[in-house]
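Accompanying notes for the structure given below.
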Amino acid sequence: MASAETVLPSISTLTTLGQFLDTQEDFLKWWRSEETQDLGPGPPNPTGPSLHVSLKSEDPSGEDDERDVTCAWDPDLFLTNFPGSESPGTSRTCALAPSVGPVAQFEPPESLGAYAGGPGLVTGPLGSEEHTSWAHPTPRPPAPEPFVAPALAPGLAPKAQPSYSDSRAGSVGGFFPRAGLAVPAAPGAPYGLLSGYPALYPAPQYQGHFQLFRGLAAPSAGGTAPPSFLNCLGPGTVATELGATAIAGDAGLSPGTAPPKRSRRTLAPKRQAAHTCGHEGCGKSYSKSSHLKAHLRTHTGEKPYACSWDGCDWRFARSDELTRHYRKHTGHRPFCCGLCPRAFSRSDHLALHMKRHL
């Protein structure tokens, strides 16, 4: 008996427990209603849809007639009979979805008590069911503020630069030639502003080339520009100026003066006409004696060059005339037109024909 008294509870305790179970059953009937309630764990997410949990009653259809849809529990009475630890900052209203019954507002389950861990009525019968919507809302981390670039000063606003051209290659305010990254310079930038940027490619050494080729020191026209100014101009402009200075220095002219043009044909000294025709009324002179002999044949009528073709008695004073005549018999035409298939036996005939193609 002593062991039974220590194990079994008293009759008064069992009586109180029976009333407690009846109250739990009534609470479950009220809680599991056919209405759709918004039991979201926290404030609605602006980027996503609101969470709605539809709880359907598991009571048999016979008990629906006994329930009064107009009755509702008094929240003050419920909080008085079943106190619980209320977490601060969770006072929110839970509105029933529109249905056939009247619309009423109740306190959310978070304001009725901490059902998951605090002492309350719902801990026992509802503790076995895992409802994520009854848990306390977890604090949401603050959203990162959008990045706002600092306002630029009025003088530092970037300006659109024109595309690269040969005429502006390496000039101040333009772009470096043959470069993937454009480094524009301000129009009023002082000398040496771009000296920190390395050369994108080695500049052609025109000055050294002229020194090695001619064996002379390249003279400088005027004063020497400072290195910072050369870096600001860019490699293309520096190389061009050095090359122009070297060429002008070798010619003894200023950089702006073009060197005089030289003819490719060298004029040979003119031969003196030492051979003069002695026929009366003819004073022609020739540099060669053979030319004078051919000319005298026109006065004397001598024709030493006769045609050897059978049946041809033509005779000529010059050998080249006999050669052209002989081509008439053979049909040889060495002078061909490059624009058409025609050919000629004489060069002067080909020259006249080429004028027709012009």
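Note: Cβ is positioned from N, Cα and C throughout, glycine not excepted.
Listed in Swiss-Prot as a mutagenesis experiment, Lys56 to Arg is described as follows: Abolishes sumoylation. No change in nuclear localization but no colocalization with SUMO1. Reduces inhibition of megakaryocytic differentiation. No decrease in bone marrow precursors to form megakaryocytic colonies. No effect on erythroid differentiation.
Within 10 Å of the Cβ of Lys270 (mutagenesis position) there are 7 other Cβ atoms, across all protein chains. Under DSSP, Lys270 (mutagenesis position) is assigned to coil, being neither helix nor strand in the three-state scheme. Annotation of the published mutagenesis Lys270 to Ala or Arg in Swiss-Prot: No effect on DNA binding. Transactivation activity reduced by 50%. Loss of superactivation by CBP of EP300; the original residue is retained in the structure shown.
Within the same chain, the residues at least 6 positions away from Lys284 (mutagenesis position) whose Cβ sits under 8 Å from its Cβ are Thr276, Cys277, His295, listed in sequence order. For the published mutagenesis Lys284 to Ala or Arg, Swiss-Prot gives the following note: No effect on DNA binding. No change in transactivation activity. No loss of superactivation by CBP or EP300.
Following the DSSP three-state reduction, the secondary structure of His295 (mutagenesis position) is helix. Cβ neighbours within 10 Å of His295 (mutagenesis position), excluding its own Cβ and spanning all shown chains: 18. Quoted from Swiss-Prot, the note on mutagenesis experiment His295 to Asn is: Loss of DNA binding and transactivation activity. No change in interaction with SIN3A nor with HDAC1. No effect on repressive activity.
Taken residue by residue with DSSP, His325 (mutagenesis position) is part of a helix. In Swiss-Prot, the entry for mutagenesis His325 to Asn states: Loss of DNA binding and transactivation activity. No change in interaction with SIN3A nor with HDAC1. No effect on repressive activity. The structure shown retains the original residue.
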Under a three-state DSSP reduction, the secondary structure at Lys284 (mutagenesis position) is coil
Cβ atoms other than its own within 10 Å of the Cβ of His325 (mutagenesis position), all chains, total 17
Quick note, Lys270 (mutagenesis position) and His325 (mutagenesis position): C-alpha atoms separated, nearest Å, by 33
